[in-house]
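S.K.: What Swiss-Prot records for this protein is below:
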- Cys390, Cys393, His406, Cys410: Zn(2+) binding site (BINDING)
- Lys314 to Arg: Slight decrease in TRAF6-induced polyubiquitination. Important decrease in TRAF6-induced polyubiquitination; when associated with R-318 and R-319 (MUTAGEN)
- Lys319 to Arg: Slight decrease in TRAF6-induced polyubiquitination. Decrease in TRAF6-induced polyubiquitination; when associated with R-318. Important decrease in TRAF6-induced polyubiquitination; when associated with R-314 and R-318 (MUTAGEN)
- Glu320 to Ala: Abolishes linear polyubiquitin-binding; when associated with A-313 and A-317 (MUTAGEN)
- Ser375 to Ala: Decreases phosphorylation and increases NF-kappa-B activity (MUTAGEN)
Amino acid sequence: MNKHPWKNQLSEMVQPSGGPAEDQDMLGEESSLGKPAMLHLPSEQGTPETLQRCLEENQELRDAIRQSNQMLRERCEELLHFQVSQREEKEFLMCKFQEARKLVERLSLEKLDLRSQREQALKELEQLKKCQQQMAEDKASVKAQVTSLLGELQESQSRLEAATKDRQALEGRIRAVSEQVRQLESEREVLQQQHSVQVDQLRMQNQSVEAALRMERQAASEEKRKLAQLQAAYHQLFQDYDSHIKSSKGMQLEDLRQQLQQAEEALVAKQELIDKLKEEAEQHKIVMETVPVLKAQADIYKADFQAERHAREKLVEKKEYLQEQLEQLQREFNKLKVGCHESARIEDMRKRHVETPQPPLLPAPAHHSFHLALSNQRRSPPEEPPDFCCPKCQYQAPDMDTLQIHVMECIE
C-alpha cells in the first residue's frame, strides 16, 4: 500500500523520548551496540555527572536526528516534485507524439492529393496543346473568310457610288420639272378662258395630281422611315458587333455578312424607289404638258417639289454619314482582326479550365437582333393607303392610272 516504507521508518526514528526511563532504555540499547561498559558500572559519586553527560549526549543526538530528519523530508519533497515534473514531461511528450503522428498522416494525404493534381495538370496540358493546334487551323480559315468579306465590301461600295450617281441624275430631272412648272405659270391666264367642262376636267386632273403627290410624299416618308430603320438596324448591328467581337470571330464575320446583305437589299430598294420616282416624274411631265393647273396649285406643287428636293438632300447627307460609319467600321475591323484571335483563344482556354464549363456563345443573339430589326422594319405600322376616288361618281379605283382613265370617261 505504501510506496515509500522508508518514510515511515524515518518518522518513527524522530519521535522524541518521554523521560528518564526512556533515556535509560536508550542507554541500554547504546550499550548493547558497543558503548563502553563503564556507563553501567554502579558508582554513587559519578552517577549525577554521568547522567548529565548522557542527557547532553542524548540531546545532541536528538538534534542531529532532527536535522537529519529535516534534510530527509526536504529530499523527499524534492523527489516528489521531480516525479511530478517527470510525469508532466511524459504527458507533454505523448501529446507531441500524437500531434506528430497526425501531422505525418495529414502530410501523406496532401502528398496523395498533390500527386493527383499533378496528373490532372498533365492531362490539361495535353488538352491545351490540342486546342492550340485547333486554333491554328481555325485562324487560317478565318483569314480566308475575312479576305472574301473585304471583296464583298468593296463591291457594295461600288454599288453605293452608282446609286448616288443615279440619285443626282434624278435630282436634275426634278429641277427640269420645276422649270416646266414655271413655264406653266405663264400659261395660266390662257387656261382660265376655257370651257367650264374643261375646268371640271382640270379640277379632276388636279385631284389626280394631288393624289400622285400624296403618293410621292408617302413614298418619301416611307423612304425616310426605312432609312431611319436602316440607321437603327445599323446602330444595333454595330452594338452587337462590339459586344460579340471578343467572344467569337465567326459570329463577327456572320454579322458583317448580314450587314452587307442588308446594305445591298437597301440599295436595291432605293434603286426601285428611284425608278418609280422616275416613272412618276415622267407621268407628271405628261400631265403638266397636257393639263394646265391654276396658279395656286402650281405654287403648291412647286413648294412640294422644293420640299422633296430638300428632303432628298438630307437623305444624301444621311447616306454619306452611313458611308463614313461603314468605312470607320471597316477600319476598326482591321484593327481588331489581329487581337481577336488572341482574345478568343485566351477566352476558350479560360472556359476549359473552369470547374463548371459554360456553353459556348453562339452567334444566334446577333442574328436574332439583326433579323428582329429587319422584321420590325418590315412589320412597321402600315400607313393609310391613298384614296383613288372619282369626285363625280365616287368610283374607287385601285391605282392612279385607272383613276385617270375613269375620270376622262366620266367627264365625257
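Including glycine, each Cβ sits where the backbone N, Cα and C put it.
Those substitutions? Not in this structure, it's all original residues.
How buried are these features, and what lies next to them?
M.R.: DSSP assigns Cys390 (Zn(2+) binding site) to coil in the three-state reduction, placing it in neither a helix nor a strand. In the structure as shown, the Cβ atom of Cys390 (Zn(2+) binding site) sits within 10 Å of 18 other Cβ atoms.
Listed in sequence order, the same-chain residues six or more apart from Lys314 (mutagenesis position) with CB atoms under 8 A from its CB number zero; the list is none.
According to DSSP, Lys319 (mutagenesis position) is assigned to a helical segment.
A sphere of 10 angstroms centred on the C-beta of Glu320 (mutagenesis position) encloses 12 other C-beta atoms.
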S.K.: Cβ within 8 Å of the Zn(2+) site's Cβ centroid: which residues qualify beyond Cys390, Cys393, His406, Cys410?
M.R.: Pro391, Lys392, Gln394, Tyr395, Leu403, Val407, Glu409
S.K.: Counting across all protein chains shown, how many other Cβ atoms sit within 10 Å of the Cβ of Cys410 (Zn(2+) binding site)?
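M.R.: That number is 15.
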S.K.: Measure from the Cβ of Lys319 (mutagenesis position) and count the other Cβ atoms within 10 Å, all protein chains considered.
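M.R.: Other Cβ atoms within 10 Å of Lys319 (mutagenesis position): 20.
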S.K.: So, three-state DSSP: helix, strand or coil for Lys314 (mutagenesis position)?
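M.R.: Once the DSSP labels are grouped into three classes, Lys314 (mutagenesis position) ends up as helix.
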S.K.: Going by DSSP, give the three-state secondary structure for His406 (Zn(2+) binding site).
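M.R.: DSSP assigns His406 (Zn(2+) binding site) to helix.
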S.K.: Once the chains shown are all counted, how many other Cβ atoms turn up within 10 Å of the Cβ of Cys393 (Zn(2+) binding site)?
M.R.: 9
